[in-house]
Amino acid sequence: MVARRKGERVVRKNEVENVQQRACANRRERQRTKELNDAFTLLRKLIPSMPSDKMSKIHTLRIATDYISFLDEMQKNGCKLYGHSIFDEKRGYNLQSAFNMWRGNNGYTPIAGPSQLPPLQSAHIPPPAPSSIPPHCLMPQPWYQTCPPPKQEFHELCPISTPNPNSNPNQLTPIHWQ
């Protein structure tokens, strides 16, 4: 039996506690990083981007900032870009194309650095009143989605043919699109 000194035992106990604390801290940091990455993934899905955009975290934040400025301008101008409505009779509101055009005309580029971004006019910009923003301007619009024209009824989008009384009820009636 080897005799141990009192101090030696305390050192080993402290080492075990340190290892456990480090493991807990690492676990918390991994969880925090995962939550942050999940939030960026969601943000990347919500903001429109161009295929040439490198969607790093900082670039994602820059595009999100640009998109907020764009939506604010759309709200102030009644969903008009440079005096023209962004509503298309066939495709609805195409925020993706309008945002890309706005970004290009305002000098925002995928590689813009902090020195190239326009300065803020004021430190505090109050949010617009929720009732003053048209609902169709608030909906996030990924590149593959467009809004239907306002007040267009579902039956106009999906016409239903009237059944022929002489036809077999088990037979499908073709739909004739207008």
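Placement of Cβ uses the backbone N, Cα and C atoms for every residue, glycine included.
As annotated by Swiss-Prot, domain 'bHLH' applies to 20-71, with the evidence given as sequence analysis.
As a published mutagenesis entry, ARG28 to Trp appears in Swiss-Prot alongside the note: Impaired vulval muscles development. In the three-state DSSP assignment, the secondary structure recorded for ARG28 (mutagenesis position) is helix.
Listed in Swiss-Prot is the mutagenesis experiment ARG28 to Leu, annotated as follows: No effect on vulval muscles development. Decreased brood size.
Long-range Cβ contacts of ARG28 (mutagenesis position) within its own chain (separation 6+, distance under 8 Å) are none. The note that Swiss-Prot attaches to the published mutagenesis ARG28 to Gly is: Impaired vulval muscles development.
Shown in sequence order, the list is empty: the chain has no residue 6+ apart in sequence with a C-beta less than 8 angstroms from the C-beta of GLU29 (mutagenesis position). Listed in Swiss-Prot as a mutagenesis experiment, GLU29 to Lys is described as follows: Dominant negative effect on function in transcription regulation and mesodermal cells fate specification. Delayed development. Impaired vulval and non-striated enteric muscles development.
For the mutagenesis experiment GLU29 to Asp, the note given by Swiss-Prot reads: Dominant negative effect on function in transcription regulation and mesodermal cells fate specification. Delayed development. Impaired vulval and non-striated enteric muscles development.
Quoted from Swiss-Prot, the note attached to the mutagenesis of GLU29 to Gln states: Dominant negative effect on function in transcription regulation and mesodermal cells fate specification. Impaired vulval muscles development.
According to Swiss-Prot, the mutagenesis experiment GLU29 to Gly carries this note: Dominant negative effect on function in transcription regulation and mesodermal cells fate specification. Impaired vulval and non-striated enteric muscles development.
For GLU29 to Ala, Swiss-Prot lists a mutagenesis experiment annotated as follows: Dominant negative effect on function in transcription regulation and mesodermal cells fate specification. Delayed development. Impaired vulval and non-striated enteric muscles development.
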